[in-house]
Amino acid sequence: MGNTSIQTQSYRAVDKDAGQSRSYIIPFALLCSLFFLWAVANNLNDILLPQFQQAFTLTNFQAGLIQSAFYFGYFIIPIPAGILMKKLSYKAGIITGLFLYALGAALFWPAAEIMNYTLFLVGLFIIAAGLGCLETAANPFVTVLGPESSGHFRLNLAQTFNSFGAIIAVVFGQSLILSNVPHQSQDVLDKMSPEQLSAYKHSLVLSVQTPYMIIVAIVLLVALLIMLTKFPALQSDNHSDAKQGSFSASLSRLARIRHWRWAVLAQFCYVGAQTACWSYLIRYAVEEIPGMTAGFAANYLTGTMVCFFIGRFTGTWLISRFAPHKVLAAYALIAMALCLISAFAGGHVGLIALTLCSAFMSIQYPTIFSLGIKNLGQDTKYGSSFIVMTIIGGGIVTPVMGFVSDAAGNIPTAELIPALCFAVIFIFARFRSQTATN
């Protein structure tokens, strides 16, 4: 592609020789594939949760800890990933993330063979560490591949592939995992002999092998393509790092930036709310709708992903025409209202409200992210790393919601937790609205 860079201040890809904007179609397409791939891993967790809950006899709280193991990997990796990218490049962070992703997924084969729950959790942790690298690199990279003014649009466009990956993951998981071995009622399980029960539970676990081996192959293929593709270098990679100083100096500067601090809190709440809502949606349906099975309830989970996908398209269109923080405020307020309906109405009404809520979650993550890293300049890498670290919210809010549901004796009451999270996001959006014109 020639001698290229992305300016730190304007965040615009240019050709040094021609002095004109360049179109990085192939790099952008490969970056979009990463958004697809990490959506697959994230949303397969919502399939694994009810599968492991029956196979390993877990309570709602214990099942929520699956997300804790997963998101802890997200929590610890962004800072090391940011340091790696500072010393090398965004591309190095992406390749590292893909290899970790493949390694973690590969562990599912031996874990299923020996039916070792701990090894599954280790695999999920490693997958999440890889995804943390990918998100730390890809999210800011997408925002700087062009004019800063259209960074929100590019990130939301890339996140559309994330929504598509979420739909594929649920359909993929439903057909190859949940439907492969039908879940049995407790009455049926009680009538099984110890040998039959053991064989049945092992069959539930073995059903995850094929899907995750397919994932390993695809991830390694994408890693190879990225290794062979030339990506534009960021000017900060080559010129600004000397001025950036130490990690502590960067953190000190970031701590004084109010919109970044709010973005960290808002993103923690968003990931927590989204993960909790999706993780317990199948349980919500089974508990609230008489005769509902986990396999059929997965159709509602697919519906949430379709709503998410549609919401992403409409949200991206709205953001191209209205101020991003105003669209975010409206979406957060509607999502909060739908969670409250699911908490107090229950039944089919609550389930439909919970399904529709995903349409209004759709643009929240990328919009919070792009608002949070705006004007961070030389601190963009570390600033984005901290925002990615807030994904630990999915590992904290989910078990909290599980604990509340166990204590209340039902899932709907626990929907008040994500409603509270969306209220915080609404406050963040209003904060952005008040300061955007100052």
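Note that Cβ sites are derived from N, Cα and C of the backbone, with glycine treated the same way.
For the recorded site, W38 (mutagenesis position), the DSSP three-state label reads helix. There are 22 other CB atoms within 10 A of the CB of W38 (mutagenesis position), with all protein chains counted. Annotation of the mutagenesis experiment W38 to F, I or Y in Swiss-Prot: Strong decrease in L-fucose transport.
Under the DSSP three-state reduction, D46 (mutagenesis position) is assigned to helix. Same-chain residues at least 6 positions away in sequence with a Cβ under 8 Å from that of D46 (mutagenesis position) are, in sequence order, V170, G173, W278, S279, L281, I282, L301. What Swiss-Prot notes for the published mutagenesis of D46 to A or N is this: Loss of L-fucose transport.
Experimental mutagenesis at this site is recorded by Swiss-Prot as E135 to A, D or Q, annotated: Loss of L-fucose transport. Secondary structure at E135 (mutagenesis position), as computed by DSSP, is helix.
One mutagenesis experiment catalogued in Swiss-Prot, W278 to F or Y, is accompanied by this note: Slight decrease in L-fucose transport. In the three-state DSSP reading, W278 (mutagenesis position) counts as helix.
Packing around W278 (mutagenesis position) is summarised by its Cβ count: 28 other Cβ atoms lie within 10 angstroms of its Cβ, all protein chains included. A mutagenesis experiment is reported in Swiss-Prot for this position, W278 to I, and the note states: 30% decrease in L-fucose transport.
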Neighbouring C-beta atoms (10 Å sphere around the C-beta of E135 (mutagenesis position)): 27
Alpha-carbon distance [E135 (mutagenesis position); W38 (mutagenesis position)] in Å: 8
